[in-house]
Amino acid sequence: MGKIIGIDLGTTNSCVAIMDGTTPRVLENAEGDRTTPSIIAYTQDGETLVGQPAKRQAVTNPQNTLFAIKRLIGRRFQDEEVQRDVSIMPFKIIAADNGDAWVEVKGQKMAPPQISAEVLKKMKKTAEDYLGEPVTEAVITVPAYFNDAQRQATKDAGRIAGLEVKRIINEPTAAALAYGLDKGTGNRTIAVYDLGGGTFDISIIEIDEVDGEKTFEVLATNGDTHLGGEDFDSRLINYLVEEFKKDQGIDLRNDPLAMQRLKEAAEKAKIELSSAQQTDVNLPYITADATGPKHMNIKVTRAKLESLVEDLVNRSIEPLKVALQDAGLSVSDIDDVILVGGQTRMPMVQKKVAEFFGKEPRKDVNPDEAVAIGAAVQGGVLTGDVKDVLLLDVTPLSLGIETMGGVMTTLIAKNTTIPTKHSQVFSTAEDNQSAVTIHVLQGERKRAADNKSLGQFNLDGINPAPRGMPQIEVTFDIDADGILHVSAKDKNSGKEQKITIKASSGLNEDEIQKMVRDAEANAEADRKFEELVQTRNQGDHLLHSTRKQVEEAGDKLPADDKTAIESALTALETALKGEDKAAIEAKMQELAQVSQKLMEIAQQQHAQQQTAGADASANNAKDDDVVDAEFEEVKDKK
């Protein structure tokens with residue numbers, strides 16, 4: 001069995017890890033970094049860039065550089081959170097035919113799973129380069145508070161990237177695995193506070209150890225899937241835009257290039273203010289008007305940043321209270337607090353969390369790498385490489401169906417340990433009703449319309465009977481990935497209908513297959529591009545070395561040969577500017593054929609040089625003998 005890699009598919013950065021024996025190892029990407037920016041760019045010449053190369057060119061290509069795509073995955077275009085992003089993102093977010101939030105790049109409509117798959121492909125390639133073998137299986141992490149549609153969309157992204165997703169696990173749970181694996185024995189209850197680039201989670205986890213086996217049991221989880229570092233950046237960007245407008249009378253929001261530069265500067269300033277008390281946002285030539293170029297130079301203090309984001313930090317505290325309440329615990333029951341996600345490096349976040357729990361968070365867990373390490377550990381558990389570890393996760397939101405009067409009737413309550421299965425018997429609302437519609441919902445509100453609709457299906461063929469007589473058994477079955485399977489059965493006729501809940505929109509099988517094929521075609525195109533570059537390099541080398549040999553041959557090369565070679569060199573030079581590998585190879589072949597006389601001359605010159613060199617060495621050796629004899633050491637007799 002091959003390795004199952006662990007991938008933290010983050011909003012801002014992603015990370016990949018593997019199990020090296022019984023030790024998890026975070027892998028460095030081709031650029032030598034342990035984390036990869038979750039940024040994808042589509043260049044003018046049709047190339048797809050992922051990670052640092054995409055980030056570097058963002059300033060000059062803002063409309064075609066996609067970031068924070070995880071905030072759109074599994075979401076509807078009309079969602080309030082998506083509408084907030086539509087107004088601030090430099091790229092175009094559109095409504096797909098099925099109502100999902102998609103992105104349009106260079107006239108092409110793309111689904112978020114398709115874009116996230118590019119990041120997963122980079123993670124896959126990083127692992128393959130390290131292991132020296134193909135990788136086909138992965139454990140991918142998601143925010144604990146992701147709903148069913150978002151989990152499905154993440155699995156779809158894995159498939160499009162050519163990965164079989166063996167398990168979807170929650171990010172805080174993965175961080176707890178990374179933390180608990182190498183800590184000493186004994187039972188403890190931990191709180192994992194995970195504030196990443198785009199999402200926030202809190203999980204209360206109990207680690208029990210019995211006879212050397214560790215059980216990680218999630219007691220409760222809560223969060224906000226649209227709260228993270230990107231929101232902190234936005235607050236600072238808005239402040240800088242307003243200050244510049246006051247000072248210069250120009251609104252930078254109308255200038256995508258300026259906004260992209262500002263985004264990078266704001267992110268950098270935010271990071272600097274975690275260790276410094278103040279910083280300068282200095283952007284020369286940020287824009288221009290009729291009077292000439294304009295420069296931005298604004299001082300930002302840590303106190304100013306904190307005042308801008310205080311409500312965001314406070315927003316993360318409410319879920320902590322709910323999670324503790326759901327777990328039936330008080331603050332004093334928590335033994336350790338673990339911070340995960342880059343945004344937790346902000347001193348204000350650390351201070352608020354410490355105040356809430358009454359203890360300092362642990363500093364020995366790497367907030368950027370813990371989640372990927374935990375995913376790799378879970379991969380090791382699935383392959384059998386990691387023993388004595390049992391993971392008991394929960395479903396983050398209640399699941400149920402719509403019943404008479406537009407009420408949601410819960411079948412599986414939030415924070416139920418998964419996998420789990422629950423059945424309940426319902427009946428008809430009308431006399432002689434021959435079909436029922438099962439409308440599946442996820443959420444905590446009593447009114448069905450206020451919850452997330454996961455889909456619906458019909459159960460037909462119910463025998464005519466007075467209302468309330470037929471017995472319809474509805475079964476909810478949640479698998480270990482937290483994905484829901486629903487069945488409805490008429491106990492009288494034995495008729496049954498089953499579905500795996502796909503997002504009421506989501507990608508259908510044909511769309512996923514097409515995206516998988518496109519990804520494979522891209523891989524083929526990438527391979528051909530690599531071969532073309534290698535051939536070009538060989539052609540360049542041949543061009544350079546032939547010109548040098550023509551120069552060295554001088555008058556020894558007959559004029560006819562020289563003319564033929566010059567003509568072949570020009571033809572090769574032209575071919576090298578094109579995109580046709582076969583044409584370059586053909587011109588290299590032609591050059592080699594007309595250069596035979598040149599090769600002979602070069603070989604003769606080389607042989608003469610070697611002979612001359614050998615003669616010179618022999619003469620030197622004779623001279624050396626004379627010198628040595630002259631300076632022969634004579635020891636005095638004592």
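Placement of Cβ uses the backbone N, Cα and C atoms for every residue, glycine included.
Listed in Swiss-Prot is the mutagenesis experiment G32 to D, annotated as follows: In SEG-1 and dnaK756(TS); confers temperature sensitivity. G32 (mutagenesis position) falls outside any helix or strand according to DSSP and counts as coil.
In this structure, V436 (mutagenesis position) is part of a beta strand by DSSP. With a 10 A radius on its CB, V436 (mutagenesis position) counts 23 other CB atoms from all the protein chains. According to Swiss-Prot, the mutagenesis experiment V436 to I carries this note: In SEG-2; confers temperature sensitivity.
In this view, G455 (mutagenesis position) is surrounded by 20 other Cβ atoms within 10 Å of its Cβ, with every protein chain counted. According to Swiss-Prot, the experimentally introduced change G455 to D is described as follows: In dnaK756(TS); confers temperature sensitivity.
According to Swiss-Prot, the mutagenesis experiment G468 to D carries the annotation: In dnaK756(TS); confers temperature sensitivity. Every protein chain considered, the tally of other Cβ atoms within 10 Å of the Cβ of G468 (mutagenesis position) stands at 11. Secondary structure from DSSP puts G468 (mutagenesis position) in coil.
Distance from the CA of G468 (mutagenesis position) to the CA of G32 (mutagenesis position) is 66 Å. When secondary structure is read from DSSP and collapsed to three states, G455 (mutagenesis position) falls in the strand class.
Between the CA atoms of V436 (mutagenesis position) and G468 (mutagenesis position) there is a gap of 12 Å.
A Cα-Cα distance of 24 Å separates G455 (mutagenesis position) from G468 (mutagenesis position).
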